[in-house]
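Heads up: the structure comes next, in structure tokens.
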Amino acid sequence: MNNDTSKKLGTLVSDDGPVNVYVWDMDETLILLRSLLNGTYAESFNGSKDVKRGVEIGRMWEKHILKICDDFFFYEQVEECNEPFLDSLRQYDDGKDLSRYEFKQDDFSTPTDDLNKRKLAYRHRAVAERYEKGLCPFIDSESMSGLDELYNVTDEYTDRWLSSARAFLEQCSCVEESSDGTSAIEQSSQDIHILVTSGALIPSLVKCLLFRLDTFLRHENVYSSIDVGKLQCFKWIKERFNHPKFRFCAIGDGWEECAAAQALQWPFVKIDLQPDSSHRFPGLTPKTVSYYFAAVYGNSDADSSKE
């Protein structure tokens with residue numbers, strides 16, 4: 001662990017107790033998309049949900065995700081160049097000012113050499129900067145209203161799955177409202193949220209923006225396991241937060257994150273789509289997850305204070 005990493009960890013660790021690191025899956029965990037598209041979400045309700053309506057909602061999300069990926073996040077150029085996280089090529093980035101850089105005219109191609117790796121690193125830096133600014137600089141008010149409406153329609157159709165998942169993240173984070181109505185995480189927050197998705201990196205970042213998760217998931221905490229596997233991503237996360245006070249818990253619906261968590265002896269919370277399950281949204285709470293932490297790491301004052 002280098003000095004910079006040690007300093008960053010020092011700002012996250014206090015004398016108040018352990019720091020919980022929540023390692024999330026995305027689809028069918030923090031959001032619903034795949035199960036809308038293939039109908040499995042609606043089918044789990046045994047006829048009380050309109051399957052076709054769910055598919056329509058999922059297709060609308062797909063359309064918006066791909067458009068924003070292509071229009072603002074270079075996805076047409078980098079689709080075949082997926083990396084596990086945005087900083088993976090930082091060593092090739094020379095820090096060039098990108099404010100007037102012509103991304104469409106730099107002859108970027110598959111990064112098999114240092115020059116194209118640098119060009120890809122430029123794109124990753126630009127993506128990170130755009131992600132941190134949110135959608136407002138790129139989307140007009142009419143389009144934003146349409147996205148808000150789609151979010152609300154989806155939340156209603158899914159019985160508040162989206163807003164309940166977001167509320168979970170908010171309860172585990174110190175969130176401050178700014179004068180312009182936006183939210184920001186206080187640096188003193190004792191919990192960390194990390195996303196490890198089996199989807200491609202750029203679309204996953206765009207999903208975070210569209211599903212209002214970017215307040216809680218910074219770009220450096222979003223990983224794509226599609227090429228390297230979830231176990232490797234989990235190992236990187238464990239290495240990043242290499243301090244006795246950090247406690248890890250994986251939350252997802254798939255076998256791969258379960259196996260990866262077991263390999264590292266982390267607690268794992270299995271998300272279940274079934275309507276009568278408590279391990280879904282709404283239903284899952286920080287209090288419930290605190291029992292999983294306690295089972296592996298023992299009780300703490302922080303656990304007993306969860307509501």
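Cβ atoms are placed via backbone N, Cα and C, with glycine included.
At each noted position, the model has the original residue.
Under mutagenesis, Swiss-Prot gives ASP25 to Cys, Glu or Asn with this note: Abolishes phosphatase activity. ASP25 (mutagenesis position) is surrounded by 23 other CB atoms, counting those within 10 A of its CB over all protein chains shown.
The annotation active site, nucleophile is assigned in Swiss-Prot to ASP25.
In sequence order, LEU33, ARG34, SER35, THR197, SER198, GLY199 constitute the residues six or more apart from ASP27 (mutagenesis position) in its chain with CB-CB distances below 8 Å. The Mg(2+) binding site feature in Swiss-Prot is assigned to ASP25, ASP27, ASP253.
Record note (Swiss-Prot), mutagenesis ASP27 to Ala or Asn: Reduces phosphatase activity 30-fold. The unchanged residue is displayed.
Look at Swiss-Prot and you will find ASP27 tagged as active site, proton donor, backed by a curator's inference. DSSP classifies ASP27 (mutagenesis position) as strand under the three-state reduction.
For the mutagenesis result THR29 to Ala, the note given in Swiss-Prot is Reduces phosphatase activity 45-fold. The Cβ of THR29 (mutagenesis position) has 23 other Cβ atoms within 10 Å, all protein chains considered.
In the structure as shown, the Cβ atom of THR197 (mutagenesis position) sits within 10 Å of 26 other Cβ atoms. The mutagenesis experiment THR197 to Ala is recorded by Swiss-Prot, whose note states: Reduces phosphatase activity 55-fold.
Long-range Cβ proximity for GLY252 (mutagenesis position), meaning a same-chain Cβ under 8 A and a gap of 6 or more residues, is found for TRP24, ASP25, THR29, CYS258, PHE268, VAL269, LYS270, ILE271. What Swiss-Prot notes for the published mutagenesis of GLY252 to Ala is this: Reduces phosphatase activity 30-fold.
The annotation that Swiss-Prot gives for the mutagenesis experiment ASP253 to Asn reads: Reduces phosphatase activity 25-fold. Counting only same-chain residues at least 6 apart in sequence, those with a Cβ under 8 Å from the Cβ of ASP253 (mutagenesis position) are ASP25, GLU28, THR29, LYS270, ILE271, ASP272, LEU273.
Long-range Cβ neighbours of GLU257 (mutagenesis position) (same chain, at least 6 residues apart, Cβ-Cβ under 8 Å): VAL23, ASP25, VAL196, LYS230, PHE234, ALA250, PHE268. Among the mutagenesis entries in Swiss-Prot is GLU257 to Gln, noted as: Reduces phosphatase activity 45-fold.
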(request) State the three-class DSSP label for THR197 (mutagenesis position), counting H, G and I as helix, E and B as strand, and everything else as coil. (result) strand
(request) Determine which residues of this chain, when ASP25, ASP27, ASP253 are set aside, have a Cβ within 8 Å of the centroid of the Mg(2+) site's Cβ atoms, and list them as they appear in the sequence. (result) MET26, GLU28, THR29, LEU30, ARG34, THR197, SER198, GLY252, GLY254, GLU257, ILE271
(message) With DSSP assignments reduced to helix, strand and coil, which class does ASP253 (mutagenesis position) get?
(response) coil
